[in-house]
Every structure is written in C-alpha cells, then in structure tokens.
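Peer 1: Per Swiss-Prot, domain 'Protein kinase' is recorded for 28-298, and the stated evidence type is sequence analysis. Here Swiss-Prot flags ILE34, GLY35, CYS36, GLY37, ASN38, PHE39, GLY40, GLU41, LEU42, LYS57 as ATP binding site. Annotation comment: Swiss-Prot describes ASP147 as active site, proton acceptor, evidence class sequence analysis. Among the mutagenesis experiments that Swiss-Prot reports, ARG161 to His is described with the note: In mac397; increases survival in excess iodide.
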Amino acid sequence: MTNTRGSNSATSASTTNSQGVLMVGPNFKVGKKIGCGNFGELRLGKNLYNNEHVAIKLEPMKSKAPQLHLEYRFYKLLGQAEGLPQVHYFGPCGKYNALVMELLGHSLEDLFDLCDRHFSLKTVAMVAMQLIRRIEYVHTKHLIYRDVKPENFLIGRYSTRKQHVLHIIDFGLAKEYIDCDTGKHIAYREHKSLTGTARYMSINTHLGKEQSRRDDLEALGHMFMYFLRGSLPWQGLKADTLKERYQKIGDTKRQTAVEVLCEGFPDEFAQYLRYARRLDFFETPDYDFCYNLFKSVLDRLGATYDYEFDWTPKLNNVSTPSGSLHTSESKDVKRTDRGELKVSQAAAHAQFGSTQVINSNAGEVVEESRNTEGRTAAGDNSSGEVKCCCFRRRRRKHNNATPATQK
C-alpha cells in the first residue's frame, strides 16, 4: 500500500497553491465534486506526478461522527491484496480530512442495471466465488465488514488489468472482531442497534445480536439471490417509520423459508444460506466449502471461470465517446464538449459509500442505500426516477412479482 499519513506542516498538508488550486498532500489536485453523503463528499482528483485520476474522500474535521480516519486505519490493516483499492494518502485538506484512493469502475448495482436487472447463473456463481474470497481475506485481518450491498463491490477501471476484479470498498462500518488487547473474539451481545443495509443484513442482525463473521456470509447470500431473482420478498415494504420498516423487513426474512427464497435455482444457493445461518457466533466459517458450492454450479453448467460476465460484452460494445480522456483510462471519466471532466454514477459510488441513518435506539449507524431502504424495489417507484443531491437518472420500470427466469 502506498498510502502515507499527511503531517500538519505547511509543506505537506493540503493547501491552495499559487495558482489557486486546492491540493491534498504534495501532489494530489482536488477537482470537482462527484458524490456526497451525510459525512462528507467525494471529489475527483488527479495525481500530478503521473496524471492518473484518483478519488478523494472528504470529511469535515468537525464531523459529529467521524469515520474517515478509522476507515483509513482499516485500509492500512488490510494492506495490499487483490480486490482492495489502493490508498495513496490520508491527511488534512483545509477544514476537511482527506482520503485519496484509487479510482475504480462500475459497482455491481450499476452493472445489474446495465444488464436489465438480471444476472445469469454463471455470472452470479463467478461473483460469489470472488466475493467469498474477498470476505475471507477481510476476516483473516480480524475485521468483519458489516456493509454488504451491491454498491460496495466495484470492478476495476475499464481497459485495465483489474477490470474483471471485484473490489470491496467502504470500510466505514467495519469492526474488529478480535480484541486487540486480549487477542480473543468479541463477546456475544444482544440488544444491539442495527448496523448494515436492511435489505441484505442477516436475520440475527435484525434481532439485535452482535455481528460476527457469519453475518457477512449470510448478507452475501441475500445479495446473490437478489441478483438471481431481480428483487427480494422484503423489498418495497411500507411503514410509517424507519424503525417499523426495518422490523417488517426482518419479520419477512424470518418468515420466508430458504427453500422458497431459492426456489427455481440450483440447490447450492439454498445450501449456502442454510450453512451461513447455522454458524455459531464464534465459529470460523469453512470458506472453501462455500467457494466450492458455487464452483459446482459452474461445473454443472459446463462453464469455466473465464471472467466473461454478463456485463463484459455490454462494456466492450460501448464506443469511445468523442473527446474522452486517453483511451487507456476508464470510461467512467469523460470530457464534455467544454473540456470539463464528467464522472458517471459508478465512479461516484466508488470508495464513497451511501447515506447513513442513525438508529434512535443507540446511535450506531444503520446503513441505507443511496435511494431508500437498500434501494427502491424494482417497479414500486411510480416516477421511475432515482434522485440524490448529485445525480438524477432515469430507470426502466420493472415488475418484481416473480423471480427472473434463468436462462
């Protein structure tokens, strides 16, 4: 990892240079805003040493719930490994703390939209195999992730060697499950407030139980079924308050049998969810068993892990836009006719995370997706439009009454 901690000196800390350009550290130029959230904003940046674009996460120093420094510490703990974004710098930037990171490509949620909200068995199996290894690595560093959702898994930038690698980003909700002082597993507790994304979080999380490694795996299983079905049975539930909605989501998860959730799909998906839900709080998961479940799905399909995902031909068929940046750069970053940089929603998701909602029970963070509960369920947004303070895009309307037909 090439990250460095910025000092408080005038020479190394972020300043406005003689040309009036805002800088982070000695060589990172701060550009336009491409994303925002409750705890700060995301800026496009540029490394003036090599002209590569970066993502710069900014958090006010006076934030009431600072998390950027903790996220930076977790990235240092994780180090350099496949599927983790490279961190270049952490330090002050005026009234902000700044985290400078590798700019990645599209999120799985963006790619899901690109594929008309349907992934094939082959694609989901390959995604599952990568993400199980990714979560396994995080767990080996004594961290639990606690923020599984499609927006937090990104491919590398287009036309680079990382374009088929799924990266795990946004460790603002991660937690050490091994006590640093004692070297022992954290204690089992109940009556915890919700932390994570309601759509994907485990049943035990809804029940207020302390999270451990098992909960990351169960949340992955819910996300895999989301990709296969197109939606989950607990999406689009209405309630007067967020607390009541989370309660309804949890109740529906408990009432939906695994066999019903996974009906029409290979039994390995049901086996995986049953396994994750039966794990003990302290238990080390058998990651190889989980990985091989999805490898067997590929084997029965007569397929190999060839990195040919459903989105691959769709991205390959995207023509290079007029006036775009150098062809080796991501198609996320483009130039308008005026020469201004324009970044897609995928790039804005990268390394940033989503809007957070504080649960009134205890003040821990409940992670919501960018739009509503996890996301507005397909087909129940009457306007068909997704909005936030930075983006507006049109979405096709879909029916979510039945799972997508697997071909």
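Any Cβ shown, glycine's included, is placed from N, Cα and C.
How about a rundown of where these features are and what they're close to?
Peer 2: Across the domain 'Protein kinase' (28-298), mean pLDDT in this model comes to 96.
DSSP assigns CYS36 (ATP binding site) to a strand segment in the three-state reduction.
Under DSSP, ASP147 (active site, proton acceptor) is assigned to coil, being neither helix nor strand in the three-state scheme.
Within its own chain, ARG161 (mutagenesis position) has no residue 6 or more apart in sequence whose C-beta sits under 8 angstroms from its own.
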Peer 1: What three-state class does DSSP give LEU42 (ATP binding site)?
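Peer 2: The residue in question, LEU42 (ATP binding site), is strand (DSSP, three-state).
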Peer 1: Quick one: among the recorded positions CYS36, ASP147, which has the most Cβ atoms sitting within 10 Å of its own Cβ?
Peer 2: ASP147
Peer 1: How many Å lie between the Cα of GLY40 (ATP binding site) and the Cα of ASP147 (active site, proton acceptor)?
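Peer 2: Spelling it out, the Cα of GLY40 (ATP binding site) and the Cα of ASP147 (active site, proton acceptor) are 18 Å apart.
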